[in-house]
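Here the structure comes first, spelled out in structure tokens, and everything after it is commentary.
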Amino acid sequence: MSTVVQQVPAELQAALTLINNDPRMRTNNAWALSADKRWSLKFTAELSVPCSSFMPDNSVWHLVLWQEETLIRIEVYPDKSEGISATFQHQNYNFSDASTREWTSGNPCLENTPTVFGRNLWGLEPEALLDRISWRLSRLLLWIDAAAQEKLATTGDAVELPAFPDQSPFTVIGFSEQIDDLPFWASKTGEWGFASSTGLPGAHGTLFLREFLDNKGKLIRTTKWSPFMRKGARTTNAVWSVLPTLPVLAPWQAPRTWQELSHCFAQCGLSLPDLFSDIGRSVRALRKQRAPGLLLLGFPLENKIGDEPARIHWLALRLAGLSNTMTKRPGFRPTERNRRTWDREQPLSQEPIRWVRTQNWAADQLRTRGEAANDIRSKKVLIIGAGSLGSMIAENLMRIGVVSQGILDADLLQTGNLSRHALTMTSVGHNKAAALVEHLNRILPDASARSFSCAFPPESEVAKNSLRQYDVIIDCTGDDGVLKSLAAFDWKSEKIFISLAMTWRAEGLFAFAASETSFPVTDASSRFNASASPEIDMDEARIEGIGCWHPVFPARADDVQLWAAVGTKFICRVVSAPGRIYEYFKQMPDGTVEKEPHEY
């Protein structure tokens, strides 16, 4: 409940004047302050273009401001009685709830796209409060005109799914759909079946889809996930159905009730009541099939408006209303025919849908925040040496999309290693390679790392043949003996060899690369020795622990992280343009890095 306040801040009073001075806006109302400290002002906005069936000439809105930590939020909401009732693109779901607030939930998106990054200087929105209010109101006028003309989303724009009402805040169902998968699912339009899922170990409220079966329970598709994710048990707890298009009500409203979803099915020439009847009959007939709790709706989705569909996308909602073999109703016989009739009732009800959030965990979707070029993402990479530098480079490569990795190391992880290693205390006492691979396979769903818990070269012929399958061989041992072994090993084909080693106190980084059938150890060693790197000073060495004099390499975690970043970029460059390359990187006292290239 809001109350009119006699003493209104000067900036808000100025905003009222600003509205009445605009020929397309007007208000006779006063500012009101709600119990939850939200200022609101009711006003009318007028179109400058012809009206449409969803956008009238005049619509009533509420300008709402409130304090959110150190910022003042400014939003505009439709009035419950005289505002727009439809939901458009670039608008939150527009619903009139039973609260005492006078406005609905459907505030349009008026922000400039760059502001989502939290940097106002990237956008056009000003900083002063009154200027921000004026800017938002002018954006609203542009928005209602575009909505009336159906121009909120135009050809070439990125496709945006509608806002789903009452969607779970963090329960997430992950799936993986690539571009190549679309023809398979397009052939299943109008069909349905069962699906299994597994809980993501250690995560909160997160599932991922494992297998798809037809409606007879026969396996038709398996989703590939990381070895870590495949350890969990599968539960067949979902039903899938493929639609020819996104289920949406004009102009851009996600269905809120089962009846609205039935209407979307009917628009596609399908019947949701028939689907429920068929699902119920199959579940009751399959004695080992537990009652599914989720309904997955798949449909082809394009990346940009006007493009051809690129891949299948899945929506999820809680499945309810199906009868089981024990379902009875007073006055009715508990027959299969009656239960099929009862199953058809839920899709025609006004009961709200409980939408569940879904995400596409396909490789190209996971790394939209940043990934390596395809040149290296397509390569199989072997890292020899899972110490501080090797572990951090392996993690960097995994996160940017180099998912097929082999890690080789014979050593066990010591507690002392943890001060500058990617691993944690839970890995102490384990083989470094095996523990690092376990860590890598937990990073992202498409990870595919394997370990070789041995020294190089391995004695086993099976292991030797496995190593020969890798395209890029990265040495992170800092051991001259390993370089000689790299040269002596019969790789059978041309490889991209890379050797990275930190200098004393991690003041510099040696970086050598070659694309040949064997590692050119003489050239690499001579390059390393010729570089102006700091001399080893045993007086600066640290002891491993009290009671023994076993010197350890002095370097801080931030130094190792720096060289891991530089080394990762070097690896990416070399793979994109193979050849003999040697570079020496030196860290300056202020933390900057200088590169000393060496010509061939």
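Cβ from N, Cα, C; glycine included.
For the mutagenesis result C109 to A, the note given in Swiss-Prot is Less efficient conjugation with CdnD. No conjugation with CdnD, proteins still co-immunoprecipitate; when associated with A-548. Within its own chain, C109 (mutagenesis position) has H90, Q91, N92 as residues 6 or more apart in sequence whose C-beta sits under 8 angstroms from its own.
According to Swiss-Prot, the active site, for E2-like domain annotation covers C109, on the basis of a curator's inference.
In sequence order, no residues are near R369 (mutagenesis position), counting only same-chain partners six or more apart with C-beta under 8 A. According to Swiss-Prot, the experimentally introduced change R369 to A is described as follows: Less efficient conjugation with CdnD.
Here the residue is the original one, while Swiss-Prot reports the published mutagenesis R420 to A with the comment Very poor conjugation with CdnD, proteins still co-immunoprecipitate. DSSP assigns R420 (mutagenesis position) to a helix.
Its own atom aside, the Cβ of D479 (mutagenesis position) has 14 Cβ atoms within 10 angstroms in the protein chains shown. Here the residue is the original one, while Swiss-Prot reports the published mutagenesis D479 to A with the comment Wild-type conjugation with CdnD.
Mutagenesis annotation in Swiss-Prot: T517 to K, described as No change in CdnD-Cap2 interaction; the structure shown retains the original residue. Cβ neighbour count for T517 (mutagenesis position): 11 (other Cβ atoms within 10 Å of its Cβ, all protein chains included).
For the mutagenesis experiment C548 to A, the note given by Swiss-Prot reads: Less efficient conjugation with CdnD. No conjugation with CdnD, proteins still co-immunoprecipitate; when associated with A-109.
The active site, for E1-like domain annotation in Swiss-Prot covers C548, and the record cites a curator's inference as its basis.
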Cβ neighbour count within 10 Å of R420 (mutagenesis position):
20
Whole-number Å distance between the CA of R420 (mutagenesis position) and the CA of T517 (mutagenesis position)?
34
